[in-house]
Amino acid sequence: MRSKSSEGDLQPEDTQSREDKETTATYSEDTKPETQKERNAALDNLAKTPIQLVVQPTPLTPAITPCEAPPPPPPPKPSSDNNNSKRLKVKDQLIEVPSDEVGRVENNIDNFPFYHGFMGRNECEAMLSNHGDFLIRMTEIGKRVAYVISIKWKYQNIHVLVKRTKTKKLYWTKKYAFKSICELIAYHKRNHKPIYEGMTLICGLARHGWQLNNEQVTLNKKLGEGQFGEVHKGSLKTSVFAAPVTVAVKTLHQNHLSANEKILFLREANVMLTLSHPNVIKFYGVCTMKEPIMIVMEFCDGKSLEDALLSKEEKVSAEDKILYLFHAACGIDYLHGKQVIHRDIAARNCLLNSKKILKISDFGLSVKGVAIKERKGGCLPVKYMAPETLKKGLYSTASDIYSYGALMYEVYTDGKTPFETCGLRGNELRKAIIGKRISLAVEVELPVFIANIFEQSRQYETEDRISSKQIIQIFKEEVGFHEIETSGILHKLVNSLPRIHNKERKPAAVAV
């Protein structure tokens, strides 16, 4: 029931103020005063009575104790990326992705299409041409083998090291960890996940035909041994149905070689990739997927030119000497046209096949370019090197021509080493050549045009030397050699060599 009051001032009975709602004074109903005097006395007593405070508690939401599990979240939408219930945290920032979430993947790294085996950074970057291109390669950090993902991102080449966890040995680069490299690559590529700083894997580069599997190569007879490994006669299986091809195989020593030495070994293959000429040894491919690393090349069933010249059983004829020098000039000219400097032209690096075709081989020191400057120690073929190389470390097509003159000396002295009898070795010989105190001389009868080529190839100044094209032109004019395009093999056409008379004898140079 509401009490009446002035208009607009309605208040329910027994309504208390805000403070009265929070704090209430208690007294018994039978002590309620009736008279004004009693009421005043009651008020005095009430003032002396202590007030009891009754605080109404605010209801609280029940807390979840540590032993209680939180309510389950709603089931996620079906997605490979949201399948977190199967994932296990490896570290705070890593999540292990199970194999069934990745999907079907070829887990043998050797068969993975984007894996290129052992490869140097420079060789790798030459293959990355478009934005998003990537490949996986093997390298060495200290004595430990590691895998690197190389990516072309915008205008930069980025090399991301694949790391491994300590306990489970899982592979990771940024956030997710996997049981294999192949799963890591497949997951990031399929789901467009950044492999590093926002970079995604767009286009994987497959291996080329010259990147061979070790299982394709069979090693047979050992033919020799070099600085980095051995040379074997072997066979190469090019396809399931084709017969094996007889090849020469250079194998790299598996022990005690640094990553830089392995890269130097493979530099020969890198130079040979684009070469194809009848007077240059044919390149089949490399095996870099696993040890041993191998370079597979054409097998020449003859000897090296050096062995042929030194042979006492069968002397090299005058006609064949000219033929071999012509073949060598054609091979060198082809290399220079491809901007390749051989840097080790010598009879030991010229191979002969059963058809007496000479082929330039051994590209271990070769470099791409027209001219380079390189200062390095080690064992250098001083007796074949040009003065500018010995003095300043300059290599060019002209320095190859200077070495071609040394090859001519070997041919016409039946395999003698240049400066063999001068009594100087090493640094003493180097200083004598630089100081013009000694020069190479052929003390035998030479055809006039051969003597002229020799003299012009051994000029001290690079600009005074003859070029490979000029040498070939002289051979064609004097002897009549030419190239038959249908077979790509050089043949001797004109029938007789110019007669050599004593009056035509012209020493190319005189030892001082």
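Glycine too: its Cβ is placed from the backbone N, Cα and C atoms.
Per Swiss-Prot, the feature domain 'SH2' maps to 114-205; the stated evidence is sequence analysis. Predicted-model confidence for the domain 'SH2' (114-205) is 91, expressed as mean pLDDT.
Secondary structure from DSSP puts Ser150 (mutagenesis position) in a beta strand. Cβ contacts within 10 Å of Ser150 (mutagenesis position), excluding its own Cβ and spanning all protein chains shown: 22. Listed in Swiss-Prot as a mutagenesis experiment, Ser150 to Asn is described as follows: In hc134ts; temperature-sensitive self-sterility in hermaphrodites but normal male fertility.
The domain 'Protein kinase' annotation in Swiss-Prot covers 217-485.
Under the DSSP three-state reduction, Gly229 (mutagenesis position) is assigned to strand. Summarising the annotation, Swiss-Prot assigns ATP binding site to Leu223, Gly224, Glu225, Gly226, Gln227, Phe228, Gly229, Glu230, Val231, Lys250.
Among the mutagenesis experiments that Swiss-Prot reports, Gly229 to Arg is described with the note: In hc79; self-sterility in hermaphrodites but normal male fertility. Less than 8 angstroms from the CB of Gly229 (mutagenesis position) sit Lys250, Thr251, Leu252, His253, Phe265, Pro292, each of them six or more residues away in the same chain.
Neighbours of Val231 (mutagenesis position), defined as other CB atoms within 10 A of its CB across all chains, total 18. Among the mutagenesis results in Swiss-Prot, Val231 to Met has the note: In hc53; self-sterility in hermaphrodites but normal male fertility. The residue drawn here is the original one.
Same-chain residues at least 6 positions away in sequence with a Cβ under 8 Å from that of Asp344 (active site, proton acceptor) are, in sequence order, Asp362, Gly364, Leu365, Ser366, Pro381, Tyr384, Ser403. The feature active site, proton acceptor is assigned by Swiss-Prot to Asp344.
Taking a C-beta cut-off of under 8 Å and a sequence gap of six or more, Gly405 (mutagenesis position) has these contacts in its own chain: Leu440, Phe454, Ser457, Arg458. Under the three-state DSSP scheme, Gly405 (mutagenesis position) falls in the helix class. Under the heading of mutagenesis, Swiss-Prot lists Gly405 to Asp and annotates it as follows: In hc108; self-sterility in hermaphrodites but normal male fertility.
Listed in Swiss-Prot is the mutagenesis experiment Arg465 to His, annotated as follows: In hc40; self-sterility in hermaphrodites but normal male fertility. Counting Cβ atoms from all protein chains shown, Arg465 (mutagenesis position) has 22 others lying within 10 Å of its own Cβ.
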Neighbours of Glu225 (ATP binding site) among the mutagenesis positions Ser150, Val231, Arg465 (Cα to Cα, within 10 Å): Val231
Inter-residue C-alpha distance, Arg465 (mutagenesis position) and Gln227 (ATP binding site) (nearest angstrom): 32
Rounded inter-Cα distance in Å - Ser150 (mutagenesis position), Leu223 (ATP binding site): 37
Distance [Cα-Cα, Å, rounded] between Val231 (mutagenesis position) and Leu223 (ATP binding site): 5
Most distant Cα pair in Å, residues Leu223, Gly224, Glu225, Gly226, Gln227, Phe228, Gly229, Glu230, Val231, Lys250 binding ATP: 14
